[in-house]
Amino acid sequence: MEALIPVINKLQDVFNTVGADIIQLPQIVVVGTQSSGKSSVLESLVGRDLLPRGTGVVTRRPLILQLVHVSPEDKRKTTGEENGVEAEEWGKFLHTKNKLYTDFDEIRQEIENETERISGNNKGVSPEPIHLKVFSPNVVNLTLVDLPGMTKVPVGDQPKDIELQIRELILRFISNPNSIILAVTAANTDMATSEALKISREVDPDGRRTLAVITKLDLMDAGTDAMDVLMGRVIPVKLGIIGVVNRSQLDINNKKSVTDSIRDEYAFLQKKYPSLANRNGTKYLARTLNRLLMHHIRDCLPELKTRINVLAAQYQSLLNSYGEPVDDKSATLLQLITKFATEYCNTIEGTAKYIETSELCGGARICYIFHETFGRTLESVDPLGGLNTIDILTAIRNATGPRPALFVPEVSFELLVKRQIKRLEEPSLRCVELVHEEMQRIIQHCSNYSTQELLRFPKLHDAIVEVVTCLLRKRLPVTNEMVHNLVAIELAYINTKHPDFADACGLMNNNIEEQRRNRLARELPSAGSRDKSSKVPSALAPASQEPPPAASAEADGKLIQDNRRETKNVPSAGGGIGDGGQEPTTGNWRGMLKTSKAEELLAEEKSKPIPIMPASPQKGHAVNLLDVPVPVARKLSAREQRDCEVIERLIKSYFLIVRKNIQDSVPKAVMHFLVNHVKDTLQSELVGQLYKSSLLDDLLTESEDMAQRRKEAADMLKALQGASQIIAEIRETHLW
């Protein structure tokens, strides 16, 4: 019966030697209402007076009590020094380190002092546990937890929600699936009102780990007994119901020993419950608890075995990553260089062994930069951004020189469209920079995840990082130059014969023709009414005549781009069509710039430029022709409006063609001059820079803590293998 628990304690000690708390040993948690006899039951199991006793609330902090069985011959225990203590039983607290207590009165006093230190001296309760280990030849190997008793009404310094606090504290301990619940209920209370059984069923509804203990059998009313309760006829408990007799307060005051109490308990049971005496009492409770603990440990063994195997595999892998001491430095260096270069290229290709799941990295991020970041940035560039009407008119006038232009010069279109195309260079260079940064990040990714062997040799790691960084740094200006040339190529020749550009011009011609027809249909009625009222040809009407409503609305508008209306023919004074006919438009963009004489006359009639000079020169300052002219806001003429509109449409059409070319060619250039070049030359560059006999000893110098890490991993692996062997022995020898 006692053979299994020492093995589990030994297993726990194996992990404690390496500073790990891996296995949760099954605990026996004692719960019950206040003054139900929980501490008395624990004292009976220990066999000594070591817990504070009294009326009211006494246990105000959880007490984790570990009972350790020792042989009667093993009396001398040392504290790690030459001097030790000579005792048959002793105790040790966690908070007092290696101090040993041979007087159990001192243990009880230390529990009271430690309780008051945290919880105060006025019935306060604290969830912080007290750890006590008791060594004795009179106990079996058990771990018990004594909890504060459940109460309803706060007293002393207890908060108003003391009932809820204690309930949460109890649930925290009994919710552990590896615990056995000892539900203590007094025999002089109704079993149906047991708070201990009620809270136990909340976490253990099947009753698979709940054992009921009935205390105070000797305090029942005269003429009554607990026969029905002990036999499970009132409330059945799956693991059983055990009755015990505790010492009374008078017995404690009279210094009655636990041994005498157990002897008197046996006599009482033989007298009152002779048929149940062999299945009740403190000794039977201890044996039952030990048996339940054994079965519970047996059920936990498969999980413990699995956890140990997983940890052993992890530490074995860690030890392998640390590697063995280097024998052939030349081969080791070449192997590490080759492995790093392979992992670097695999990370770009997406075939690396260690793939990130939390974020994009490597080739996936480069793809995201090309098609998401760079693509969206180019699409956000406005083809007409930074251009206004004044800029366009100024470019047109500067391109014509001193001569008035009959058509819009092509030079102005090229000048303006080149200005817009140049705006694509900055996001293209930024794309190169982002790809360069990602390739820098791949270095760190490979160092951390893919080639952990490099962590053994920090100097080699730093040298590899430096070589790859220099290689990337050398390729950066080459790639930037190529991207700059791609933009320069587009600027070098404006291809107005581009198929997409010709199609766009033809479509715009059709749109303008449609706009002319629509405007003519709207203006003919207004022109006819004006002829009847003024009797003057509309083309020669005085400038002072008010324009029709449509023209007035036009006059109020600002200098913005819109679809300017043009007439197809000008009506004569008699209502007929004038001599000015429409010239046919051509298929290229020059056809958009032609106009008819009637259109010019109508434009002059509709809007006269606002005079810039003062009406009375005598009253103003003298005009100096050498002064720089100041731009004056005025309404554009119909021709100026049309010229601006045509130029804007042409710029937008050609800009979209160039943007499409840049969006396609820049990623290709980056891949060829930066990414693929680095992939192809990385290994040869690393070998050429680092694979030298003069650098072997320096590069393959291990870090100072690597040997310590290797030793710790080996010790942990050895401890895990020992634990696995112990579990195998338990399974083969004791359980199956």
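The backbone N, Cα and C atoms fix where each Cβ goes, glycine too.
Residues as originally present; substitutions not included.
These figures come from a predicted structure and were not determined experimentally.
Now, the feature entries from Swiss-Prot:
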BINDING   32-40, 215-221, 246-249  GTP binding site
DOMAIN    22-302  domain 'Dynamin-type G'
DOMAIN    644-735  domain 'GED'
MUTAGEN   T59 to A  Abolishes GTP hydrolysis
MUTAGEN   S616 to A  Loss of activity and phosphorylation. Unable to rescue aberrant mitochondrial fission in PINK1 null mutant neurons
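Cα of T215 (GTP binding site) to Cα of T59 (mutagenesis position): a span of 17 Å. Looking at D218 (GTP binding site) and T59 (mutagenesis position), their Cα atoms lie 23 Å from each other. The most densely surrounded of the binding-site residues D218, D221 is D218 (count of other Cβ atoms within 10 A of its Cβ). Here G32 (GTP binding site) comes close to K38, G149, M150, A183, V184, T185, E195, A196: these same-chain residues lie at least six apart in sequence, with C-beta atoms under 8 angstroms from its C-beta. Summarised by DSSP class, the composition of the domain 'GED' (644-735) is 84 helix, 0 strand, 8 coil. Put simply, S35 is the one of the binding-site residues S35, D221, S248 whose Cα lies nearest to the Cα of T59 (mutagenesis position). Under DSSP, S248 (GTP binding site) is assigned to coil, being neither helix nor strand in the three-state scheme. If you average pLDDT over the domain 'GED' (644-735) in this model, you get 84. Sequence-distant neighbours of S248 (GTP binding site) (same chain, 6+ apart, CB under 8 A from its CB) do not exist here. Taking each Cβ in turn and tallying the other Cβ atoms within 10 Å, the top scorer among the binding-site residues S35, T215 is T215.
In this structure, T59 is the one among the recorded positions K38, T59 with the smallest number of other Cβ atoms inside 10 Å of its Cβ.
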